[in-house]
Amino acid sequence: MHSWERLAVLVLLGAAACAAPPRGRILGGREAEAHARPYMASVQLNGAHLCGGVLVAEQWVLSAAHCLEDAADGKVQVLLGAHSLSQPEPSKRLYDVLRAVPHPDSQPDTIDHDLLLLQLSEKATLGPAVRPLPWQRVDRDVAPGTLCDVAGWGIVNHAGRRPDSLQHVLLPVLDRATCNRRTHHDGAITERLMCAESNRRDSCKGDSGGPLVCGGVLEGVVTSGSRVCGNRKKPGIYTRVASYAAWIDSVLA
């Protein structure tokens, strides 16, 4: 059995007493309009927010593979229809995870292939506050300067404050050549990855696995790589979903 498969089994069977800290790295953003992003998911470990996610089909949520690294002994669930993580909302529902499918080439020590598909225990109840997001299938780069939306429940300042309500920020896409400069990510950004500017506004810890949405279409997923949030020389890194269209389709089939 593949190591990721063993991990996924442990995730679904275990139940730990405490939750792991949120993974990933919205900084400098603002509170989102309630339920205006019905595709948003909170991937939770033992009842606490761990990572972002995006509903891509009635029974499937896309997130980041690295999110499971801290989850081997815990119970993973997915919260849909939420704006506030703690307050009661008619649209909120917590789903168990039937199957966790990390990309087969994902590895703990690299940001490449950092994708994870979570099959919900049943099809989500769709409505105005819960709806899948169309995702990009055409494998082409988003034009530099395009403003894209990132949303999540990740930390909102360098002191580590975690929001209860969904936050979002608009970020311009950065060209790959600039992102690969020695002073930035020094050649690490492959054609399967993309960058967005991070000058005091950025995705941050707890946002990993969340969506980068450009023109109403899912273009990228926040990676879990470790870096300083909001540093303009360390732009945000996102996995391009179009590069993995065949894999996503094969899992969802």
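Indices start at 1 and increase along the chain as displayed.
Backbone N, Cα and C define each Cβ position, glycine as well.
Just the original residues are modelled here, none of the noted substitutions.
According to Swiss-Prot, the feature active site, charge relay system maps to His66 (among others), an assignment based on experimental evidence. Taken residue by residue with DSSP, His66 (active site, charge relay system) is part of a helix. Taking all protein chains in view, 25 other C-beta atoms sit within 10 angstroms of the C-beta of His66 (active site, charge relay system).
Per Swiss-Prot, active site, charge relay system is recorded for Asp114 (among others). DSSP assigns Asp114 (active site, charge relay system) to coil in the three-state reduction, placing it in neither a helix nor a strand.
Cβ neighbour count for Ser208 (mutagenesis position): 29 (other Cβ atoms within 10 Å of its Cβ, all protein chains included). Under the heading active site, charge relay system, Swiss-Prot lists Ser208 (among others).
Feature annotation from Swiss-Prot assigns domain 'Peptidase S1' to 26-253; the stated evidence is sequence analysis.
Ser208 (mutagenesis position) carries neither a helix nor a strand DSSP state and counts as coil. Looking at Swiss-Prot, the entry for mutagenesis of Ser208 to Ala says: Abolished serine endopeptidase activity.
For the pair formed by Ser208 (mutagenesis position) and Asp114 (active site, charge relay system), distance between Cα atoms is given as 10 Å, rounded to the nearest Å.
Between the alpha carbons (Cα) of Asp114 (active site, charge relay system) and His66 (active site, charge relay system) lies a span of roughly 6 Å. Other C-beta atoms found within 10 angstroms of the C-beta of Asp114 (active site, charge relay system) number 28, with every protein chain shown included.
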